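Okay, structure first, notes after.
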Amino acid sequence: MPLLSSSKLSMESRKEDSEGTAPAPPQKKLSCQCHHHCPEDSVNSTCSTDGYCFTIIEEDDSGGHLVTKGCLGLEGSDFQCRDTPIPHQRRSIECCTGQDYCNKHLHPTLPPLKNRDFAEGNIHHKALLISVTVCSILLVLIIIFCYFRYKRQEARPRYSIGLEQDETYIPPGESLKDLIEQSQSSGSGSGLPLLVQRTIAKQIQMVKQIGKGRYGEVWMGKWRGEKVAVKVFFTTEEASWFRETEIYQTVLMRHENILGFIAADIKGTGSWTQLYLITDYHENGSLYDYLKSTTLDTKGMLKLAYSSVSGLCHLHTGIFSTQGKPAIAHRDLKSKNILVKKNGTCCIADLGLAVKFISDTNEVDIPPNTRVGTKRYMPPEVLDESLNRNHFQSYIMADMYSFGLILWEIARRCVSGGIVEEYQLPYHDLVPSDPSYEDMREIVCIKRLRPSFPNRWSSDECLRQMGKLMMECWAHNPASRLTALRVKKTLAKMSESQDIKL
């Protein structure tokens with residue numbers, strides 16, 4: 001076995017030990033006691049050597065003490081008898097040459113345990129110190145990075161969609177119409193790419209507020225000189241924002257009688273958040289606003305009615321193909337949620353409550369939204385809570401009831417015989433300006449009343465047919481109501497009979 005330790009010398013050689021040297025080698029053969037280190041030809045645990053006798057004690061892996069005795073040859077023994085500490089190993093050796101069997105009386109002792117513990121503890125202490133130092137430096141660097149990033153954000157304008165120099169993804173000269181046509185021709189059919197939407201949102205300049213409702217505010221803005229409408233949702237209306245964005249980006253959703261979707265984005269920091277929905281801008285405003293200030297001739301009435309039901313028909317119709325469109329019900333149809341274009345046609349807006357029909361699973365995808373529709377336009381099955389929420393056709397028929405009321409609003413503003421009524425909301429003469437569920441339930445469900453027709457309608461064929469049409473839309477029994485497609489075809493025939501091109 002290798003012996004790489006030094007000696008504690010016997011009495012005969014203590015002087016040499018104090019000087020750091022091994023005892024002088026014997027002049028003749030020396031007999032030594034051997035134990036655990038006996039040569040094969042040894043007799044009675046005895047060995048002979050021309051060098052030294054030794055005794056060594058060492059600690060094994062289990063913590064026990066192992067004593068070994070034997071002979072060291074002259075060559076190299078001087079080095080082996082020197083006590084050189086070995087890291088992580090406790091051992092000690094003593095050598096002697098004074099007389100035969102002198103190692104019988106050698107009793108080396110192990111070095112104190114505290115020396116090793118101190119060394120190991122010192123190493124652990126250094127490792128801990130280094131680790132703490134490195135972690136502290138990293139933490140300081142992270143804090144500095146976060147601080148400068150925060151200051152950089154704070155230095156930006158607080159106006160959430162101020163003009164920024166971020167036109168990387170939209171080449172100069174591209175109009176909104178160009179971008180939308182490109183997205184449609186690309187085959188995705190689900191609107192502009194998200195990166196383009198975010199870029200547009202950043203570049204919009206807010207001009208003036210044009211409306212405010214329970215969901216938030218509507219602003220007129222500009223993007224590269226083009227007017228756009230920016231719907232800014234309250235943070236409490238995030239579900240409506242998400243749902244409306246999702247519906248607008250449904251494949252094959254774009255239609256001339258559905259409000260044109262441009263972009264959606266979320267702006268803000270940890271302390272404030274704003275939700276934007278950017279759409280086409282229509283300066284005539286809602287159908288409600290338009291009817292309050294504008295009277296109609298027969299052509300104008302039919303254009304408003306036909307274009308509105310065309311948008312509703314597109315919503316209600318599912319398209320089955322590799323990139324199909326699900327059938328969608330609006331659930332909050334009213335004159336304030338229909339916009340009037342410059343050309344006198346309508347487009348349907350505000351899809352925050354819309355539901356989709358998943359044809360693959362035959363399920364209704366209802367938004368997780370606490371908001372409900374407008375009580376004045378609610379059908380009887382919603383007011384008396386008899387609507388089957390798991391049957392998609394129930395929502396379609398509920399939309400048709402609401403659309404019947406919208407037809408009534410439009411028809412009242414059509415001039416016939418030089419007579420026209422002031423604009424009024426449905427049931428204006430039967431319920432308060434802000435009716436409760438109970439008010440509407442009593443009128444619509446219990447008394448089964450509907451808006452009344454002016455006497456002049458009976459003397460005008462077109463208005464008479466309109467009256468018949470709306471009655472078939474707001475029938476008490478949902479199954480008896482006309483579909484949007486049926487209403488669309490009827491209005492088309494009425495236009496032909498009046499020689500009116502829509």
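Heads up, the Cβ atoms here are built off N, Cα and C, so glycines get one too.
The predicted model assigns the domain 'GS' (174-203) a mean pLDDT of 66. Residues annotated as domain 'GS' in Swiss-Prot: 174-203.
DSSP classifies Ile200 (mutagenesis position) as helix under the three-state reduction. Swiss-Prot documents Ile200 to Lys as a published mutagenesis change and attaches the note Loss of positive regulation of chondrocyte differentiation.
Under the heading domain 'Protein kinase', Swiss-Prot lists 204-494.
Counting every protein chain shown, the Cβ of Val218 (ATP binding site) has 21 other Cβ atoms within 10 Å. Residues or ranges marked as ATP binding site in Swiss-Prot (evidence: sequence analysis): Ile210, Gly211, Lys212, Gly213, Arg214, Tyr215, Gly216, Glu217, Val218, Lys231.
The secondary structure of Asp332 (active site, proton acceptor), as reduced to three states from DSSP, is coil rather than helix or strand. Summarising the environment of Asp332 (active site, proton acceptor), the number of other Cβ atoms within 10 Å of its Cβ, over all protein chains shown, is 21. Taken from Swiss-Prot, the feature active site, proton acceptor applies to Asp332.
Every protein chain considered, the tally of other Cβ atoms within 10 Å of the Cβ of Arg486 (mutagenesis position) stands at 16. For the mutagenesis result Arg486 to Trp, the note given in Swiss-Prot is Strongly decreases positive regulation of chondrocyte differentiation.
On the backbone, the CA of Asp332 (active site, proton acceptor) and the CA of Arg214 (ATP binding site) stand 13 Å apart. In three-state terms derived from DSSP, Gly216 (ATP binding site) belongs to an extended strand segment. When each of the recorded positions Ile200, Ile210 is scored by how many other Cβ atoms sit within 10 Å of its Cβ, Ile210 comes out lowest.
Long-range C-beta contacts of Lys212 (ATP binding site), restricted to its own chain and to partners at least six residues apart, with a cutoff below 8 Å, comprise Val218.
A 10 Å cutoff on Cβ-Cβ distances gives Arg214 (ATP binding site) a total of 10 other Cβ atoms nearby, all chains included.
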